[in-house]
Amino acid sequence: MLLFVLTCLLAVFPAISTKSPIFGPEEVNSVEGNSVSITCYYPPTSVNRHTRKYWCRQGARGGCITLISSEGYVSSKYAGRANLTNFPENGTFVVNIAQLSQDDSGRYKCGLGINSRGLSFDVSLEVSQGPGLLNDTKVYTVDLGRTVTINCPFKTENAQKRKSLYKQIGLYPVLVIDSSGYVNPNYTGRIRLDIQGTGQLLFSVVINQLRLSDAGQYLCQAGDDSNSNKKNADLQVLKPEPELVYEDLRGSVTFHCALGPEVANVAKFLCRQSSGENCDVVVNTLGKRAPAFEGRILLNPQDKDGSFSVVITGLRKEDAGRYLCGAHSDGQLQEGSPIQAWQLFVNEESTIPRSPTVVKGVAGGSVAVLCPYNRKESKSIKYWCLWEGAQNGRCPLLVDSEGWVKAQYEGRLSLLEEPGNGTFTVILNQLTSRDAGFYWCLTNGDTLWRTTVEIKIIEGEPNLKVPGNVTAVLGETLKVPCHFPCKFSSYEKYWCKWNNTGCQALPSQDEGPSKAFVNCDENSRLVSLTLNLVTRADEGWYWCGVKQGHFYGETAAVYVAVEERKAAGSRDVSLAKADAAPDEKVLDSGFREIENKAIQDPRLFAEEKAVADTRDQADGSRASVDSGSSEEQGGSSRALVSTLVPLGLVLAVGAVAVGVARARHRKNVDRVSIRSYRTDISMSDFENSREFGANDNMGASSITQETSLGGKEEFVATTESTTETKEPKKAKRSSKEEAEMAYKDFLLQSSTVAAEAQDGPQEA
C-alpha cells in the first residue's frame, strides 16, 4: 500500500523532482536550405561549465539519440553541417545547423551530462518547404508588424497606363491597390503606391504594419491589355523569433525594444502573453501598469528612432514567460502592430542572495536595508533610489557611495559599505509616513544585480530612546544618553557621528541597566556619548544604534547644536524623562540626569522646596519666641514647683493608703481575674511600643512600601504576619505582695519627683 502511494505521488509531482534549470527556445522555425542557431542556457556553476553538453533527437519510444556533443561526437546525419560551441563564461552553448531539410523537423533536447537525466530542455524544430518558385518570382520575407516594399518594373510603352497590385486568393486575383486611387478595405491606412520619376521604369507598393494574413502570392501589373507588364511576388510574414533571456531569481532584466523611426511618435507597450493569443499589458507609455509589477518596473524614455527599454527588478518565478514589445495608439497589442519578442526564463538556482523584499518601520524610528551586489565589482559605485510611479516611472537617486546625499535626507540617510562582503547597507531613520514606498539598490556595474525593497510604516514606538535636538556649550562637557531595551541585550551598541560618506564610530560609555523600560530593566542598557571640551566642530547629527556582526539594526538620531557660554552658568544636557515608561514621549533635554536614576518631575522638587522653606520659617519663629520669653518663664516656674511638690506628696500618701486598704479587702478574690488584668496591661503596652519604633516580628511589616519603576509609581504592599506573640507565663503573686510592690514603686517615684523639684530651679 505504501509503495502504491509513493508511486502515485511521483506520478502527480514529476515536475517538482525533475525541474531542470536548462533553458532554450521552445520552437524554432525555418525553411529548406536555410540554417538555424539554437542557444541553450545553464547555471554557470563550476560543475556545469565543465560537464558534457549535447544535442539529441527524441524518438517515438522516449529515447534521445545524440547528434552532436561538446566532447567531439558528431552524428553522420550532421557531418559537415553542424557544430556545438560552449561559452562557459556566459553559461550558454550554441548548436548551429545548416542546409536544413524537412527531414530535420522534429522534437529535440539540449542538455548537460547524460541524455537520460533531467538536466535538459525540449526544443521543437519545424522546417517548412520553400515557396514554389515561378519564373521571375521575387520572395519577400518580413517580420510581423514591419514594412515591406514590393518593386514592380515595367516597359516604356506602359509608362502612362494604369498600375496595380493584386493578391492571389484561391483561384482568383483580388485587387489590393491601383494608381487610380482604389485601396482594398483590408489595407486601408497602411498601403500606398508610389510611381517613380519619368526617367525610371518602376513603381512600388509599400505595405506597413504587416499582418499574418498579408502573407501570400502577389502580382504587379502595368497596363490592362495583352501588352501589360507583370511581376510575381511571394510575401512571407514571419512571427518574430523570441530572443531568449536567462536571468536569476531576485535579479533584474532589461528588454531593449527597437521598432523603427516610423513609430517614433506612437504609444509603446510591453505585454506578456498568457493563454492563446492574449497579451496582457505590463506597462505602456500611456500610464498603464500591471499591479504585479508595481514598484519594480521602469519604462525608459523613448528615443527619436522609436526605441525604448523596460527594466524589471526583483524577478520572481511567475515572471517567466513570453514578452512582446510594440507600438500602437491604444498602448496595447493590435493586429499589425510592430513587435519584438522575448522568452524569459527565471533561474531558481540564483547566485543573488536572499534579502528582505519588505522592511517595516515605525514613525520616528528607522530601517536598515541590505543590498547585495556582485562580489567581483566591489569597487563599483553603489546607489539607492526612490521609485516613483508617475507616467512611465522614474527612480531619482537619494544617496551614493561617493558621498552624495540628497539635501532633504541629510542627517538621516547613510550608505555603508562592507568591503568583500558582497552587500552594502542603507540606513534611513527619523521615519515619517512619506517614507513609505519602493526603493532600488543599484551599482554602476552589473545591471543584473538590481534589487527592490518596499518600506512600510506601521504603528508603534521606536525601540531606542534618545533626547531630541540638544544644545552644547563651547568648552564644556556634553553627555547624551541612549536607552536600549532588553531585546537588544545581545547586540553591539554604538554611537557615531553622521557625515555624507557614512557614520564615524565614536567611543561611548555603558552606564548599566536603563530604567526607561519596566519589563526587563536588568537586560536593558543605557549607553552615553560624552563630548569633552565641546568645539564648533562637534555640531551635527549623532546616531546611536545596534548591530550584529555586519548586519545593522535600529538607529536613533540626535542633532547637537553648539552655542557660546552663558554668564548664568553652564547647563548639563541629558535626556528629559529618560526613564519614562515606553508609552510616554521623550522630551527635549534640559533637566539634569542624576546617577542614572529616574528623573523626577521638576514640579515635585519645587513643591518639596516650598514645604521645606515653610518648615524652616516656622522653626525659626518658634526659636525666637522661646528665647525671648525664657527669662520670664524661669521665675514663675520656681514658685509653681515649690507649691505643687508638697501637695503632690500629700496626695500620693493618701493614694497609697487607699490602695493598701483595697488590696487587703480583695485578699480572697480569684487570682485568675488579677492575672487576666495584668495580661491586658501587658498586651496594651506591647501595642503602644510600636509607636516608639519597637517591632518584635522583624520578618513582617505593616508599612506599605513605595517603589518607582520606569517613571511610573508602582505600589507594593507587604503582608503582615498573622502569628500572635504569646505572653510568657509569670509566677503567681498574692494581693499582699502586689500591694507591697506598689508601695515600693510609689516611694521611688516620690523621691525622684522631689529631687527634680530641688534641682530644677538651680539649673534654670
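For all residues, glycine too, the Cβ spot is worked out from N, Cα and C.
Unsubstituted: the structure retains its original residues.
Here the structure is a predicted model, which means the values were calculated and not measured.
Pulled from Swiss-Prot:
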type    : residues      : note
DOMAIN  : 19-120        : domain 'Ig-like V-type 1'
DOMAIN  : 145-237       : domain 'Ig-like V-type 2'
DOMAIN  : 250-352       : domain 'Ig-like V-type 3'
DOMAIN  : 364-458       : domain 'Ig-like V-type 4'
MUTAGEN : Val47 to Asn  : Disrupts the interaction with pentameric IgM; when associated with S-49
MUTAGEN : Arg49 to Ser  : Disrupts the interaction with pentameric IgM; when associated with N-47
MUTAGEN : Arg117 to Asn : Disrupts the interaction with pentameric IgM; when associated with T-119
MUTAGEN : Leu119 to Thr : Disrupts the interaction with pentameric IgM; when associated with N-117
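Sequence features, as recorded in Swiss-Prot, placed on the structure.
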{"residue": "Val47", "record": "mutagenesis position", "Cβ neighbours (10 Å)": "9"}
{"residue": "Arg49", "record": "mutagenesis position", "Cβ neighbours (10 Å)": "16"}
{"residue": "Arg117", "record": "mutagenesis position", "Cβ neighbours (10 Å)": "11"}
{"residue": "Leu119", "record": "mutagenesis position", "Cβ neighbours (10 Å)": "18"}
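For the domain 'Ig-like V-type 2' (145-237), the model's average pLDDT works out to 90. Across the domain 'Ig-like V-type 3' (250-352), DSSP assigns 9 helix, 45 strand, 49 coil. Taking every listed stretch (145-237, 250-352, 364-458) in turn, the largest tally of C-beta pairs under 8 A with the domain 'Ig-like V-type 1' (19-120) is reached by 250-352. DSSP states for the domain 'Ig-like V-type 1' (19-120), grouped as helix (H, G, I), strand (E, B) and coil, give 11 helix, 45 strand, 46 coil.
Cα of Arg49 (mutagenesis position) to Cα of Leu119 (mutagenesis position): a distance of 13 Å. Taken residue by residue, the domain 'Ig-like V-type 4' (364-458) breaks down under DSSP into 12 helix, 47 strand, 36 coil.
Reported as a whole number, the C-alpha separation between Arg117 (mutagenesis position) and Val47 (mutagenesis position) equals 15 Å. In this structure, the CA atom of Val47 (mutagenesis position) is 13 Å away from the CA atom of Leu119 (mutagenesis position).
Per-class residue totals from DSSP over the domain 'Ig-like V-type 2' (145-237), listed helix then strand then coil: 9 helix, 48 strand, 36 coil.
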